[in-house]
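Q: Before anything else, here's the structure in question.
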Amino acid sequence: MRWRTIQARYCFLLVPCVLTALEAVPIDVDKTKVHNVEPVESARIEPPDTGLYYDEYLKQVIEVLETDPHFREKLQKADIEEIRSGRLSQELDLVSHKVRTRLDELKRQEVGRLRMLIKAKLDALQDTGMNHHLLLKQFEHLNHQNPDTFESKDLDMLIKAATADLEQYDRTRHEEFKKYEMMKEHERREYLKTLSEEKRKEEEAKFAEMKRKHEDHPKVNHPGSKDQLKEVWEETDGLDPNDFDPKTFFKLHDVNNDGFLDEQELEALFTKELDKVYNPQNAEDDMIEMEEERLRMREHVMNEIDNNKDRLVTLEEFLRATEKKEFLEPDSWETLDQQQLFTEEELKEYESIIAIQESELKKKADELQKQKEELQRQHDHLEAQKQEYQQAVQQLEQKKFQQGIAPSGPAGELKFEPHT
């Protein structure tokens with residue numbers, strides 16, 4: 001089984017959290033002539049980074065499990081609920097000894113890695129009185145009570161931890177984007193306060209003009225609508241719009257031939273629409289906003305099409321969606337520039353948080369400055385004492401010389417001048 005087939009079943013585990021734009025893969029036009037496209041084995045595709053701090057461990061466990069024929073067969077037949085509930089994890093008891101041995105080794109390596117992280121954290125905090133075993137409990141993707149062998153409970157915990165973490169990922173991205181937009185507006189207003197009235201009016205006019213230029217773009221098709229998909233068919237795939245066929249379209253954009261449109265493949269379909277609104281060469285277009293728009297489009301299409309909420313679109317789900325009225329006559333799509341991303345109350349609350357953080361940073365900076373000044377004072381005092389000591393030694397040597405006493409060395413020994 002290829003990795004992407006495994007990824008399809010573990011979609012909620014390994015769905016890629018892509019932050020950068022994904023271009024649609026160019027398609028050979030002749031491929032559309034074959035409507036019953038057979039899946040073909042292609043070169044191994046590296047699994048995407050999930051963004052989880054245990055990403056490498058997760059991928060290695062999946063790679064080892066896919067080498068066991070029994071587990072692979074069970075995985076192919078399992079539905080998402082069976083995987084999520086932990087019933088599939090019980091099949092681990094039936095895998096080969098070789099696979100179990102490799103899983104045991106992976107777990108020991110992961111436990112060792114986590115212990116090194118904990119030690120580094122404790123060393124940084126200079127706190128050696130904490131219990132390492134208790135600290136291991138904060139890592140919920142493995143059974144810390146048994147650090148030596150990989151059991152069904154480990155697989156169950158790994159699945160549940162990754163599921164929860166990835167489901168939270170999109171929500172976190174939306175929250176971070178909102179904070180980003182509020183920070184931009186906060187900094188803009190703070191900058192205006194530093195300007196004269198004339199300069200402020202010029203900046204306000206410049207801002208309004210950039211906003212107008214950004215909003216002046218071609219109509220954006222409703223994501224997942226017939227018009228949107230036909231535009232991809234014609235302009236990206238280079239095909240005749242009159243020959244548009246949903247089934248062929250699905251197979252063309254199922255890039256890895258695994259029978260699903262995953263989140264990467266879906267997001268690639270929106271590049272043409274996003275190009276209408278965002279251009280990296282234009283000062284008025286923000287590429288971070290473009291990625292938020294891409295995320296919103298993907299989430300919308302998934303909510304409309306993905307009936308079993310497994311974060312994958314099957315051919316059946318895709319074709320069923322093309323039969324709906326909304327596919328032919330969708331509502332207009334509102335881009336980010338047509339929406340209020342935050343209220344004045346939310347901005348004021350965010351600014352109050354920033355003010356508190358800045359106050360704390362200023363307090364720390366003042367404390368560091370005082371420490372620096374105290375260290376400098378101590379340094380100057382030591383330098384002054386050093387100079388006084390050197391002067392005293394010189395005066396003593398000079399006095400001894402005047403009295404005809406041989407000068408002494410650093411350890412007090414007598415120094416005799418050679419006779420000439």
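Just so it is clear, glycine is given a Cβ too, placed from its N, Cα and C backbone atoms.
In this structure the noted substitutions are not present, so the sites keep their original residues.
Below are the features I grabbed from Swiss-Prot:
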BINDING   Asp254, Asn256, Asp258, Glu265  Ca(2+) 1 binding site
BINDING   Asp306, Asn308, Asp310, Glu317  Ca(2+) 2 binding site
DOMAIN    241-276  domain 'EF-hand 1'
DOMAIN    293-328  domain 'EF-hand 2'
MUTAGEN   Leu315 to Ala  Abolishes binding to and activation of GNAI3; when associated with A-319
MUTAGEN   Phe318 to Ala  Abolishes binding to and activation of GNAI3
MUTAGEN   Leu319 to Ala  Abolishes binding to and activation of GNAI3; when associated with A-315
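Explain the structural surroundings of these features, please.
A: Secondary structure at Asp258 (Ca(2+) 1 binding site), taken from DSSP and collapsed to helix, strand or coil, is coil.
Neighbours of Glu317 (Ca(2+) 2 binding site), defined as other CB atoms within 10 A of its CB across all chains, total 18.
Following the DSSP three-state reduction, the secondary structure of Leu315 (mutagenesis position) is helix. Non-local contacts of Leu315 (mutagenesis position) by the CB criterion (under 8 A, 6+ apart in sequence, same chain) comprise Lys247, Phe250, Lys251, Gly259.
Taking Cβ-Cβ distances under 8 Å and a sequence separation of 6 or more, the neighbours of Phe318 (mutagenesis position) in its chain are Pro246, Phe250, Leu261, Ile305.
Non-local contacts of Leu319 (mutagenesis position) by the CB criterion (under 8 A, 6+ apart in sequence, same chain) comprise Pro246, Lys247, Phe250.
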Q: Using DSSP, would you call Asp306 (Ca(2+) 2 binding site) helix, strand or coil?
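A: For Asp306 (Ca(2+) 2 binding site) - judged by DSSP and reduced to three states - the answer is coil.
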Q: How long is the line from the C-alpha of Glu265 (Ca(2+) 1 binding site) to the C-alpha of Asp310 (Ca(2+) 2 binding site), rounded to the nearest angstrom?
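A: If we compare the Cα positions of Glu265 (Ca(2+) 1 binding site) and Asp310 (Ca(2+) 2 binding site), the gap is 15 Å.
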Q: Since the record lists Asn256, Asn308 as binding-site residues, which of them has the fewest other Cβ atoms within 10 Å of its Cβ?
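A: Fewest other Cβ atoms within 10 Å, among the binding-site residues Asn256, Asn308, is found for Asn308.
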Q: For the C-alpha pair, I'd like the distance in angstrom between Glu317 (Ca(2+) 2 binding site) and Asp258 (Ca(2+) 1 binding site), rounded off.
A: 15
Q: Just to confirm: which same-chain residues, 6+ apart in sequence, have a Cβ under 8 Å from the Cβ of Asp306 (Ca(2+) 2 binding site)?
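A: When sequence neighbours closer than 6 are ignored, Asp306 (Ca(2+) 2 binding site) has Leu312, Val313, Glu317 within Cβ distance under 8 Å.
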